[in-house]
Amino acid sequence: MKDEVALLAAVTLLGVLLQAYFSLQVISARRAFRVSPPLTTGPPEFERVYRAQVNCSEYFPLFLATLWVAGIFFHEGAAALCGLVYLFARLRYFQGYARSAQLRLAPLYASARALWLLVALAALGLLAHFLPAALRAALLGRLRTLLPWA
């Protein structure tokens with residue numbers, strides 16, 4: 001069982017570490033711009049770091065759920081790769097947003113595409129799981145013909 005989900009677990013742990021990094025950046029920005037909790041407003045430089053962290057945190061549960069469903073029901077490697085792309089895009093998003101609101105846009109779109117791909121993989125995997133066995137075998141046979149490397 002562990003071998004079947006090791007990549008998903010590694011990407012999950014990397015995601016948790018990335019969330020911790022974002023939180024530490026907010027703590028650092030609070031000190032640099034003298035914004036004490038519970039305040040969430042201050043100079044624009046602080047607010048951008050704060051918003052970037054909050055935005056990343058808001059999407060993290062969606063990311064985790066789709067990562068695991070796609071990895072278990074579709075393909076672990078494909079889901080893990082999409083997960084890595086998503087996390088890298090979120091890191092770039094955070095770094096860009098910390099510098100300027102405009103610099104967040106390209107990584108935001110990249111992370112959204114990766115997340116939607118995970119949603120699609122999860123949905124396809126679940127659909128295949130619930131199809132009758134004969135229909136599933138026929139569809140997988142055709143898919144293997146079209147995509148021999150898969």
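Yeah, the Cβs are placed from backbone N, Cα and C, and that goes for glycine too.
None of the listed substitutions appears in this model.
The annotation active site, proton donor is assigned in Swiss-Prot to ARG31 on the grounds of a curator's inference. Long-range C-beta contacts of ARG31 (active site, proton donor), restricted to its own chain and to partners at least six residues apart, with a cutoff below 8 Å, are absent.
What Swiss-Prot lists as active site, proton acceptor is ARG104, and the listing cites a curator's inference. A simple way to gauge crowding: the CB of ARG104 (active site, proton acceptor) has 21 other CB atoms within 10 angstroms, across all the protein chains here.
Cβ neighbours within 10 Å of TYR59 (mutagenesis position), excluding its own Cβ and spanning all shown chains: 15. The glutathione binding site annotation in Swiss-Prot covers ARG30, ARG51, ALA52, GLN53, VAL54, ASN55, GLU58, TYR59, TYR93, PHE94, GLN95, GLY96, TYR97.
Listed in sequence order, the residues of the same chain lying 6 or more apart from SER36 (mutagenesis position) and placing their CB within less than 8 Å of its CB are ARG30. Listed in Swiss-Prot is the mutagenesis experiment SER36 to Glu, annotated as follows: Reduced leukotriene-C4 synthase activity by nearly 80%.
One mutagenesis experiment catalogued in Swiss-Prot, THR40 to Ala, is accompanied by this note: Leukotriene-C4 synthaseactivity is reduced by 30%. According to DSSP, THR40 (mutagenesis position) sits in a coil region rather than a helix or strand.
The local packing around ARG51 (mutagenesis position), expressed as other Cβ atoms within 10 Å of its Cβ over all shown chains, amounts to 17. ARG51 to Thr or Ile appears in Swiss-Prot as a mutagenesis experiment; the accompanying note says: Loss of leukotriene-C4 synthase activity.
Recorded in Swiss-Prot as a mutagenesis result, ASN55 to Ala carries the remark: Does not affect leukotriene-C4 synthase activity but substantially increased KM for GSH. Note on ASN55 (mutagenesis position): other Cβ atoms within 10 Å of its Cβ, all shown chains, come to 18. DSSP classifies ASN55 (mutagenesis position) as helix under the three-state reduction.
Quoted from Swiss-Prot for the published mutagenesis TYR59 to Phe: Does not affect leukotriene-C4 synthase activity but substantially increased KM for GSH.
Contacts of TYR93 (mutagenesis position) defined by a Cβ separation under 8 A and a same-chain sequence distance of 6+ are given as ALA52, ASN55, CYS56, ARG104, PRO107, LEU108, SER111, in order along the sequence. One entry in Swiss-Prot concerns the mutagenesis experiment TYR93 to Phe. Its note says: Reduces Leukotriene-C4 synthase activity and increases the optimum for pH-dependent activity.
Under the heading of mutagenesis, Swiss-Prot lists TYR97 to Phe and annotates it as follows: Does not affect leukotriene-C4 synthase activity but substantially increased KM for GSH. Long-range C-beta contacts of TYR97 (mutagenesis position), restricted to its own chain and to partners at least six residues apart, with a cutoff below 8 Å, comprise ARG48, VAL49, ARG51, ALA52, ASN55, LEU103, ARG104.
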If we count other C-beta atoms within 10 Å, could you say which of the binding-site residues ALA52, VAL54 has the fewest?
VAL54
Among ARG30, ARG51, ALA52, GLN53, VAL54, ASN55, GLU58, TYR59, TYR93, PHE94, GLN95, GLY96, TYR97, recorded glutathione binders, what is the largest CA to CA distance in Å?
23
